[in-house]
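Below is one structure, written out as C-alpha cells, with a few remarks after it.
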Amino acid sequence: MSNISWYRHCSVRLQLVTLALFLLLGSASLGSAHIDEEFEDDVTTTISSIASPMRRTYTNEWAVRIAGGKVEEANRLANKYGYTNLGPIIPGDEYYLFRDDRKKSRSSRKTRSLSANQLQHEEDVMWMEQQVAKRRVKRGYRRIRRHTDDNDIFEEDDDGTQISKSRNRKHPDPNDPLWTDMWYLNRGEHHSDSTTRMDHNVKEAWDLGYTGKGVVVTILDDGLERTHPDISPNYDERASYDVNDRDNDPMPRYEFSDENRHGTRCAGEVAAIFNNSLCIVGIAYNANIGGIRMLDGDVTDAVEAASVGHNADYIDIYSASWGPDDDGRTVDGPAKLTRSAFEKGITMGRKGKGSIFVWASGNGGKDADSCNCDGYTNSIYTLSISSATENGNIPWYSEACSSTLATTYSSGATGEKMILTTDLHHACTNMHTGTSASAPLAAGIVALALEANPNLTWRDLQHIVIRTAKPINLRAGDWTTNGVGRNVSHSFGYGLMDAGAMVKLAKIWKKVDEQHRCRQFYPSRYKNIPNGNRLQLQLYSDGCYGGADENKVSYVEHVQAIVTLKAPKRGDLQIYLTSPSGTKSTLLTKRARDTSRSGFTDWAFMTTHNWGEQAAGLWILEIDNDGWDDAELVKWELVLYGTDRETGDFGGQHASPLAVRSVQMEATSSGTQYSIFHVITLVILTFSQILY
C-alpha cells in the first residue's frame with residue numbers, strides 16, 4: 001500500500017475516533033444532522049416520485065390549487081380564462097381540475113398559452129400544473145382465448161380445459177363449483193401442523209367467524225362488472241367511481257379483446273359470494289366490494305390522486321395491481337397530487353386510523369427489474385405484496401426488493417396452477433396471474449383482520465402482517481435473520497400471509513405508539529465512485545435523541561436511504577444498506593436494460609428488513625459501480641421511521657432502552673462508566689482496523 005493510500009485509509013478510520021470522542025462529550029452525533037421543521041417540503045421523504053426522463057404526453061387538463069378551496073372562486077377563475085372547471089380532484093380539497101377545450105386533448109408539447117400564464121399569476125392560485133399522461137401497467141401477464149356458447153360463457157386454457165359458469169357441479173362447504181380447485185385456500189385443510197401447510201389458512205379465520213363483514217374494499221383498476229352474479233350482492237356503490245368518465249358507474253368498457261377484465265378478476269378474489277353455486281369463493285366473502293375505474297384512459301397525477309383518495313373515510317382497503325412499467329429501466333412513482341392523497345389517506349382516512357393501501361410488487365423479473373424503482377411499492381404507506389408459485393418457488397416474473405412486506409400465492413411456470421376468480425360477462429376463469437392476483441388475496445386477508453379488530457391503524461396492520469407471515473415452504477436463496485430474529489427475504493418479504501394467525505393476533509392487538517421520524521444527513525457531498533469499485537459510507541445514528549420528541553426513534557419500522565447520484569449508466573449501480581444489527585438490505589440491483597444517464601434525484605430507497613431493530617448505531621451505505629466510467633454520489637440521508645418504545649408481541653409499547661440509558665446516565669455514575677467503556681472499545685476497534 002502506498003503512503004498516500006495508507007494515509008487516506010487512516011483518515012477514514014480517524015473520523016470514527018473523532019465521532020467516539022464527540023459521543024463521550026455528549027455532543028450530537030458526527031456524520032449526521034437533525035433536520036429542523038423549516039426544511040420540510042413536499043418533495044421526497046415517504047414516497048419517491050422522480051421519474052426517468054421520457055417522451056411526455058401532455059393533456060389539455062390542469063390541476064389548480066385554489067386558496068381556501070372555494071368552488072365559487074374556482075368557477076370564477078375558470079370562466080375568466082376560458083377553462084371548464086371539472087370540479088375538485090378530491091372532494092373537500094383545494095385542488096381543482098380545469099380543462100382547456102381550445103387545446104388538443106393530447107400533445108407532445110407542453111402548452112405555453114397566455115391564459116395559462118395569467119391564471120398562474122392570480123392571487124388565489126397557489127399552484128398549477130398541466131397534467132401528463134403516465135404509462136401505467138396492469139400486473140397480470142398472460143393473454144387468453146375467449147369463446148362463447150348459446151347459454152354459457154367460458155374461457156379456454158392453452159391445454160383446452162374449459163371452465164363454465166353453469167351450476168352443474170355441487171361441492172359441500174361451500175358448494176361453489178370451483179372451490180375444490182382453489183388450492184391456495186384449501187390444500188392445507190388436512191394438515192394440522194401450521195408450519196407445513198401450503199395455503200393461506202383462511203378456513204381457520206372463517207371458522208372463527210370472520211368473513212370480512214362490515215369491511216369495505218375497493219379495487220383501483222380498469223372497472224368492475226358490478227352485475228356479475230358472484231359479485232353483485234356485495235357490490236357497494238359508495239366505494240365505487242368512474243374517474244375516467246367522471247360518473248358513479250365503474251362498469252368496464254367492453255371490447256372484443258376483453259382487455260378490461262382485470263378489475264373484475266381482482267374483485268372476485270376478495271369478495272365473491274360464498275355457497276351460491278357459482279364460480280369461486282372470495283377470501284372476505286361478506287365484505288363490501290367497490291371498484292374505481294381509472295386505468296381505461298389517460299392516467300394522470302389527478303386521476304391517480306382522485307382514485308387513491310376516493311371516499312377515504314368510508315373505504316377501508318384500496319387494492320392496486322398496477323404501477324409503472326416493469327421493463328427494467330423505468331424509475332417512476334406518484335407525483336405531487338397523488339403523494340398528497342396518500343398522505344391524507346394515511347393521516348385522515350378511516351376516521352384517522354389510516355387507509356390501507358395494498359399494492360402488487362411488480363412483474364419485471366424477466367427484465368431484472370427492481371420494485372424499489374417503483375415509487376408505489378417502495379412507499380412506507382403501501383403494503384407491498386409479492387408472489388409465490390404453488391410449489392413455493394420464486395415466479396419467473398417476480399421482482400426482488402427490500403420494500404416487499406409479504407407474499408401470497410399466484411401463478412408460476414408452465415404446469416403450475418394459477419388463481420381462480422370471476423371474469424367479464426358473468427364468467428369464471430382459472431387463469432388470473434402475476435402479482436396482479438397476489439395483491440387482492442392480501443386485501444381479502446387484511447379485510448378478515450380488520451373485521452376482527454376494526455380499530456387497527458395502517459401501521460398496526462403492517463406489524464401484524466410481519467409477525468404472522470410464514471417463511472416455511474418458500475424457497476429463496478437469500479433468507480436471512482434480522483436483528484430481532486425474524487426471517488426475511490427480498491423475494492418474499494417476511495413470508496406467506498396467514499389469515500388465521502392474523503385474525504387471532506388482531507383480536508388482542510394493542511395500538512402501537514404514534515410514528516416518529518428521524519432524518520439524518522451524511523455530512524459531505526460529491527463522493528466519487530470509480531468504475532469497478534465500491535463506495536462505502538458510514539453514518540452514525542443516535543435515533544435523533546438530541547432533537548424533538550416526535551423525532552426520537554429507538555425501534556425502527558421502515559428505513560429509507562434518500563439518494564441523489566449521477567451515473568453514465570444507471571443500471572450498472574448496486575446499492576446496499578447495513579443496519580447496526582448487521583442486517584444487509586439490497587436497495588438496488590443491477591438492471592442491464594437501464595441505460596439512463598439520469599441517475600437518481602432524491603430517490604427514497606426503502607427497506608422493511610430492519611423492522612423491530614434498534615435505531616442507534618452505525619449504518620453503512622455501499623454503492624457498487626460496475627460500469628465503464630465513474631459515478632458520483634451527490635448526497636444521501638438516512639430516514640428512520642418507528643417508535644421511541646418497543647412494540648410488544650401483542651402490540652402496545654415497552655420502555656425505550658435509549659430512554660432508560662439516558663435516565664441511568666443522569667442519575668448514576670454507572671451509566672457514564674458504561675459510555676466510557678463503549679467509547680474506549682470503539683477507539684480500540686478503530687485503531688485495530690487502521691493497523692490491519
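Quick reminder: no glycine exception, Cβ is built from N, Cα and C everywhere.
Taken from Swiss-Prot, the feature Ca(2+) 1 binding site applies to D176, D230, I273, N276, L278, I280. N276 (Ca(2+) 1 binding site) falls within neither a helix nor a strand when secondary structure is assigned with DSSP, and so counts as coil.
If you look up Swiss-Prot, you'll see H262 (among others) marked as active site, charge relay system. Shown in sequence order, K138, G140, D221, D222, L295, S321, S436 are the residues of the chain, 6+ apart in sequence, with a C-beta less than 8 angstroms from the C-beta of H262 (active site, charge relay system).
Listed in sequence order, I219, D221, D222, G223, L224, P250, P252, G291, R293, L295 are the same-chain residues six or more apart from G263 (mutagenesis position) with CB atoms under 8 A from its CB. Among the sequence features in Swiss-Prot, the mutagenesis site G263 to R is noted as follows: In gk(779937); increased secondary dendritic branches in PVD neurons.
R265 to Q appears in Swiss-Prot as a published mutagenesis result, with the remark: In gk(333538); normal secondary dendritic branches in PVD neurons. Taking the Cβ of R265 (mutagenesis position) as reference, residues of its chain lying under 8 Å away and at least six apart in sequence are, in sequence order, G140, T421, T422, D423, T429, H432, S436, A437.
DSSP assigns R265 (mutagenesis position) to a helix in the three-state reduction. Swiss-Prot documents R265 to W as a published mutagenesis change and attaches the note In dz185; increased secondary dendritic branches in PVD neurons.
In the three-state DSSP scheme, S436 (active site, charge relay system) is classed as helix. All protein chains included, S436 (active site, charge relay system) registers 28 other Cβ atoms within 10 Å of its own Cβ. Residues or ranges marked as active site, charge relay system in Swiss-Prot (evidence: sequence analysis): S436 (among others).
Looking at Swiss-Prot, the entry for mutagenesis of P440 to S says: In xr58; partial trapping of secondary dendrite branches next to primary dendrite branches. Forms tertiary and quaternary branches but with substantial overlap between tertiary dendrite branches. Increased dma-1 protein levels in PVD neuron dendrites. Long-range neighbours of P440 (mutagenesis position) (same chain, six or more residues apart, CB within less than 8 Å of its CB): I219, C266, A267, E269, V270, S319, S321, V358.
Summarising the annotation, Swiss-Prot assigns domain 'P/Homo B' to 512-646.
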Shell list (Ca(2+) 1; ref centroid = CB of D176, D230, I273, N276, L278, I280; cutoff 8 A): P229, A272, F274, N275, S277, C279, V281, T422
Segment-level pLDDT (mean, integer) for the domain 'P/Homo B' (512-646): 97
Secondary structure composition of the domain 'P/Homo B' (512-646) [DSSP: H/G/I, E/B, coil]: 6 helix, 73 strand, 56 coil
Among D176, D230, the one of these binding-site residues whose Cβ has the fewest neighbouring Cβ atoms within 10 Å: D176
Distant-in-sequence Cβ neighbours of I280 (Ca(2+) 1 binding site), under 8 Å, six or more positions away: D176, L178, W179, M182, D230, G268, E269, A272, L420, T421, T422, C428
